[in-house]
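Chemist: Attaching a single structure in structure tokens format; questions to follow.
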Amino acid sequence: MARRPRHSIYSSDEDDEDIEMCDHDYDGLLPKSGKRHLGKTRWTREEDEKLKKLVEQNGTDDWKVIANYLPNRTDVQCQHRWQKVLNPELIKGPWTKEEDQRVIELVQKYGPKRWSVIAKHLKGRIGKQCRERWHNHLNPEVKKTSWTEEEDRIIYQAHKRLGNRWAEIAKLLPGRTDNAIKNHWNSTMRRKVEQEGYLQEPSKASQTPVATSFQKNNHLMGFGHASPPSQLSPSGQSSVNSEYPYYHIAEAQNISSHVPYPVALHVNIVNVPQPAAAAIQRHYNDEDPEKEKRIKELELLLMSTENELKGQQALPTQNHTCSYPGWHSTSIVDQTRPHGDSAPVSCLGEHHATPSLPADPGSLPEESASPARCMIVHQGTILDNVKNLLEFAETLQFIDSFLNTSSNHESSGLDAPTLPSTPLIGHKLTPCRDQTVKTQKENSIFRTPAIKRSILESSPRTPTPFKHALAAQEIKYGPLKMLPQTPSHAVEDLQDVIKQESDESGIVAEFQESGPPLLKKIKQEVESPTEKSGNFFCSNHWAENSLSTQLFSQASPVADAPNILTSSVLMTPVSEDEDNVLKAFTVPKNRPLVGPLQPCSGAWEPASCGKTEDQMTASGPARKYVNAFSARTLVM
């Protein structure tokens, strides 16, 4: 019997007919002398031709005689080479429907292992062909549906760990053959994984805290790598050495009707081989497609509760929380703490008893001492309790809040608590209703005084539009400078400005001579239609003053010209020194507004005024066309 090839692609190893069956395997190593190398080299073309001639001469009854003519070949090798490769009666083409139906009937009669017996009933077929046909196509348990993402993920994870051991990978995917898995990997998955990053895990830096905690704690489908040896120290605390925290949650029993949310979690710790983890999860998913989602929700719920409980210190055994019936004793040991600091976190039992771990590590249950363990939620219990998953989450938050409230209540009763010199890091607490007395809150040392709204509104607040205007002003002209708002300081500043301007430009104030009549005239022209204002600006007032004075009256009150003094610096009452104030609004003589008019040249006037021949030729018909229509009102 030849030995099975090392990298076989077939999952069934119960048949003894597995030998090298290639028609053209002549490029192998040459046979060597000695029994040590028998059967370990491929058949050459010369050996095959010689075997055919020997079979034609001697027949197929005595293979030992034929093997004598072939050195380094046994009678079994010669027989198998002829029956499985060189026999011209072998059928190597596609299978017919009659052959498939015959294989199904023979498998039902003899079972899926006796392939040599089955092959005798099929002319031209050998046992290996029948076995491959059954396992890859005819087996009713073989899935022929499209590959799912979950199956791809299992194949990807298993291939990273096992390599091309397709038979081992096929055990994780019932319903999929090793040949189908191999073809799926080579044809589709390898390219998608290597080139497109399919199913690639995110980097450790981008992982969320929930994902990191899940990888470390291995709640539902994770496996530890070392058993948790636990023993009780003389002080009564358990010392645990392990990489992962160990949890032993017993089944909930005798749930009382007083519990506001009657939820019973049956969590068992069972021994499961590590390669079969994905198969277990798939087994649950086949029965109920929605169960995977529910398991993940419950897993995240347990994980969040465990993270909150790990941050709290161990509470006394006799506590208010132990009086709640219906919660079974639960021992949660955090192994991430150093030695001597690990203790049960909380007690949720009926008889105020804190469960303890066995003193002898060997006395632990078999499932707790197993190096490969996982926490699996009982199948039947999940279906009954998933409806109350939200109530269970609220119950856990209520219990956690009650633990925090009861632990803080003892320290709040002290009259003069001592404040630590170094601030302590507070634990994250679940929000709950504060039941502290109002007087106690007001007298609390750590209480921040409430800021009343009347205090906040004592100072004026700048409206939003002014804020935007000031911000734009600062961007354009730079930061604003605060000036004193008293009248005396304003007058002094104005005097300095007037003196500086008079020194530079020689300002001459003639406002007193034609002040009041001129201001009245301006007001009349502003309130009058446009025609009057046009006549005013063409009057002799501008020529008499030579544009040297600003048109303001020295005796007119602020009410007559409300839009003149709008600046905060200039909003001051009229002082005695009016002449100096009026000088600030004069216009220097050496700044002419309009230059002297110059007559147009003879060549420029026709071109600019449209008097050239071409322009007159074009504008003449246009005028005639426009004049033909009467004037009409434009309706918008």
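Positions of Cβ are set from backbone N, Cα and C atoms, glycine also.
According to Swiss-Prot, the record shows the following:
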- 35-86: domain 'HTH myb-type 1' (DOMAIN)
- 87-142: domain 'HTH myb-type 2' (DOMAIN)
- 143-193: domain 'HTH myb-type 3' (DOMAIN)
- LYS499 to Arg: Complete loss of TRAF7-mediated SUMOylatiom; when associated with R-523 (MUTAGEN)
- LYS523 to Arg: Complete loss of TRAF7-mediated SUMOylatiom; when associated with R-499 (MUTAGEN)
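Describe the structural context of each listed feature in the structure shown, including burial, neighbouring residues and relevant distances.
Modeler: Computed over the domain 'HTH myb-type 3' (143-193), the whole-number mean pLDDT of the model equals 90.
Its own atom aside, the Cβ of LYS499 (mutagenesis position) has 12 Cβ atoms within 10 angstroms in the protein chains shown.
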Chemist: What are the DSSP helix/strand/coil residue counts across the domain 'HTH myb-type 1' (35-86)?
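Modeler: Looking at the domain 'HTH myb-type 1' (35-86) with DSSP, the answer is 35 helix, 0 strand, 17 coil.
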